[in-house]
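Heads up, the thing below is written out as structure tokens.
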Amino acid sequence: MAADSREEKDGELNVLDDILTEVPEQDDELYNPESEQDKNEKKGSKRKSDRMESTDTKRQKPSVHSRQLVSKPLSSSVSNNKRIVSTKGKSATEYKNEEYQRSERNKRLDADRKIRLSSSASREPYKNQPEKTCVRKRDPERRAKSPTPDGSERIGLEVDRRASRSSQSSKEEVNSEEYGSDHETGSSGSSDEQGNNTENEEEGVEEDVEEDEEVEEDAEEDEEVDEDGEEEEEEEEEEEEEEEEEEEEYEQDERDQKEEGNDYDTRSEASDSGSESVSFTDGSVRSGSGTDGSDEKKKERKRARGISPIVFDRSGSSASESYAGSEKKHEKLSSSVRAVRKDQTSKLKYVLQDARFFLIKSNNHENVSLAKAKGVWSTLPVNEKKLNLAFRSARSVILIFSVRESGKFQGFARLSSESHHGGSPIHWVLPAGMSAKMLGGVFKIDWICRRELPFTKSAHLTNPWNEHKPVKIGRDGQEIELECGTQLCLLFPPDESIDLYQVIHKMRHKRRMHSQPRSRGRPSRREPVRDVGRRRPEDYDIHNSRKKPRIDYPPEFHQRPGYLKDPRYQEVDRRFSGVRRDVFLNGSYNDYVREFHNMGPPPPWQGMPPYPGMEQPPHHPYYQHHAPPPQAHPPYSGHHPVPHEARYRDKRVHDYDMRVDDFLRRTQAVVSGRRSRPRERDRERERDRPRDNRRDRERDRGRDRERERERLCDRDRDRGERGRYRR
């Protein structure tokens, strides 16, 4: 009866436990595959009874959920963990002894479980904390890509703990099964051999004592494992924190490198998030049993932690190799560009060698743009004179342009010619109150650099020739010292659109022209380099014959042996053709005509002396003052022919003089004819005037006589009338 009442109480308690722990039991069975395995083993065993299976399931419930129900009273845990063994064939004293020993054993196990639960409860928040902080430190994009890493890791930790607890409970179940099987065999054999009951009892007591010792040893081993696990977990947490700090530093370095360089990183964020998700899944799949669980946990965590962005770089060698290849290609490209720029710099230094530098200030950007487009520049007459002198004396003259209030230099160019006047006008944008007549001539320039240079990059340069002021400060036409100007020009960014070879070619051509001596002691006059066959309009003017090209020989040419002057050609200065030089240069046209008219007729034509053995034909009287027509040359008669250049030069000069003479005669005849016509008319009028005067005088005299007669008649009438009135 007592046993039946005790079984009923145990059944009621089990029903209450089932009601309280129904839903968590389903959850635990979902996540605890060992419980199902244990159930299948128990169902397959024929030795176990139905009551034994129910006690096994009741024993698993509190063992699994003891973590969630820490606040349960000790009595409920004791009642849940009671082992119900069949009491057939046993006396009441034996049963009481077994029951007492079983209750003592359960108390000891409950105390061990409480200690373990308290330690695990205190360990759980500390364990979860670094995972939370680690998750906080992730980027928001990675958090969006792996939304459930925290839950998976927690589930993995709980699975590890449940696996360790289930291993302990499985050990207890094995012990209880052995104990129950021993008692079952004892109870089945009691009906046959009642005399052996005492021996079975002694064996059962000894087995119970051995089981108690084994349980205590297992509990001590579990405590040691827990302590070792706690120490290992603390070490792992410290290692995790250090690795997280290293990852943060590496990510910061990567960001800095991305900000500094323009090259984009080939690694994608998906790869980083993938590596992290791998670490989370590894953590969620981890499971262990017994004492090997902690070691496996440590190894797997280290392996999972090893998959970091740094390790990913090592694994993704193809991406890094391609990135390195692109960097090598970039280095090759930069080396070729560097070689071109080095060549450009060497040419620029050659152009700037022994040059003179002038600062050119413009009032607006339009004039500088016009100068860049047409390659010309105009300045005030004061600066024009200065630049012309510099062009004659220096190897190169460099103009550095700057627009006022722009804060930059707009480029620099080299003078390629002196200023010239009379060309096509250039429409400069002039400030208010300034006319184009105030500007000087037009310079031709060759641009060396059309790119800009801010003043901030030349702040360290000062001009010694402008009181050591910064080179940006200066008026229009301010000259810059050689070293300062060279450094300033080298600061400009290279302009690959400019071919410096053309500039160097013009420099060498100018130097050759400058080094050639000029005959007759005339001052050197430079002409801008022009294409062959192109001449300015003033080159066709008959009064500018001195601008035409001549063949100039060095002074020692006429003294060289074997040189004979042409006896037919005599050097005559025909520039002024008998007119005084001051009248020819500064006089008006009327003065020139008057001077030429007073000069007298030209001398009679004298042909060139003939060569020996040649007859001279007689001159026609018409050609006394005019050149005779060209005659055919006689055949070759053993003498040297006249040089073509000498013939051409003599003919050219003589033809020019003849044209001038004819022109002056025609103009003189026209002028004299215009003046003689009115004089003849006046003379004719003067001749006809005496006749007309006589007639007029006679008419006037007759009119005067008639008027006098009329006056006398009028007087007589007046007198007669006055005498009548008096009478």
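For all residues, glycine too, the Cβ spot is worked out from N, Cα and C.
Trp377 (mutagenesis position) carries a strand DSSP state (E or B). According to Swiss-Prot, the feature RNA binding site maps to Lys361, Ser362, Asn363, Trp377, Ser378, Trp428, Asp476.
The annotation domain 'YTH' is assigned in Swiss-Prot to 355-492 on the grounds of sequence analysis.
With a 10 A radius on its CB, Lys361 (mutagenesis position) counts 15 other CB atoms from all the protein chains. Quoting Swiss-Prot on the mutagenesis of Lys361 to Leu: Does not affect ability to influence alternative splice site selection.
Quoted from Swiss-Prot, the note attached to the mutagenesis of Ser362 to Ala states: Does not affect ability to influence alternative splice site selection. Spatially close to Ser362 (mutagenesis position) yet at least six residues away along the chain are Val368, Phe401, Ser402, Val403, Arg404, Gln410, judged by Cβ distances under 8 angstroms.
According to Swiss-Prot, the experimentally introduced change Asn367 to Asp is described as follows: Abolished binding to N6-methyladenosine (m6A)-containing RNAs. Sequence-distant contacts of Asn367 (mutagenesis position), defined by Cβ-Cβ distance under 8 angstroms and a gap of at least six in the same chain, are Trp428, Val429.
Within 10 Å of the C-beta of Trp377 (mutagenesis position) there are 23 other C-beta atoms, taking all protein chains into account. Per Swiss-Prot, mutagenesis Trp377 to Ala is noted as: Abolishes binding to N6-methyladenosine (m6A)-containing RNAs. Abolishes binding to m6A-containing mRNAs; when associated with A-428.
The mutagenesis experiment Trp377 to Asp is recorded by Swiss-Prot, whose note states: Abolishes RNA-binding and ability to influence alternative splice site selection.
Other Cβ atoms within 10 Å of the Cβ of Leu387 (mutagenesis position), summed over all protein chains shown, number 24. Swiss-Prot documents Leu387 to Glu as a published mutagenesis change and attaches the note Does not affect ability to influence alternative splice site selection.
In sequence order, Ile400, Phe401, Ser402, Glu452, Leu453, Phe455, Ser458, Lys472, Leu488, Phe492 are the residues of the chain that are 6 or more apart from Phe409 (mutagenesis position) and have a CB within less than 8 Å of its CB. Following the DSSP three-state reduction, the secondary structure of Phe409 (mutagenesis position) is strand. Among the mutagenesis results in Swiss-Prot, Phe409 to Asp has the note: Abolishes RNA-binding and ability to influence alternative splice site selection. The residue drawn here is the original one.
The annotation that Swiss-Prot gives for the mutagenesis experiment Gly411 to Ile reads: Abolishes RNA-binding and ability to influence alternative splice site selection. For Gly411 (mutagenesis position), the same-chain residues lying six or more positions away in sequence with a CB closer than 8 A to its CB are Val368, Lys372, Ile400, Phe401, Trp447, Ile448, Cys449, Arg450, Arg451, Glu452, Phe492, Asp495.
One mutagenesis experiment catalogued in Swiss-Prot, Trp428 to Ala, is accompanied by this note: Abolishes binding to N6-methyladenosine (m6A)-containing RNAs. Abolishes binding to m6A-containing mRNAs; when associated with A-377. Note on Trp428 (mutagenesis position): other Cβ atoms within 10 Å of its Cβ, all shown chains, come to 18.
For the mutagenesis result Met438 to Ala, the note given in Swiss-Prot is Reduced binding to N6-methyladenosine (m6A)-containing RNAs. Taking all protein chains in view, 11 other C-beta atoms sit within 10 angstroms of the C-beta of Met438 (mutagenesis position).
For Arg475 (mutagenesis position), the same-chain residues that are 6 or more apart in sequence and have a Cβ closer than 8 Å to its Cβ are Leu359, Lys361. According to Swiss-Prot, the experimentally introduced change Arg475 to Ala is described as follows: Reduced binding affinity for N6-methyladenosine (m6A)-containing RNAs by 100-fold.
Listed in sequence order, the residues Ile360, Asn367, Val368, Thr379 complete the 8 Å Cβ shell around the RNA site centroid, once Lys361, Ser362, Asn363, Trp377, Ser378, Trp428, Asp476 themselves are left out. Taking the C-alpha positions, the distance from Trp377 (mutagenesis position) to Asn363 (RNA binding site) comes to 13 Å. In this structure the alpha carbons, written CA, of Asp476 (RNA binding site) and Leu387 (mutagenesis position) are 12 Å apart. Note on Ser378 (RNA binding site): other Cβ atoms within 10 Å of its Cβ, all shown chains, come to 19. DSSP classifies Asp476 (RNA binding site) as coil under the three-state reduction. Cα of Asn363 (RNA binding site) to Cα of Met438 (mutagenesis position): a span of 15 Å.
DSSP assigns Ser362 (mutagenesis position) to a strand.
In the predicted model, the domain 'YTH' (355-492) has a mean pLDDT of 94. Across the structure, Leu387 (mutagenesis position) and Met438 (mutagenesis position) place their CA atoms 17 angstrom apart.
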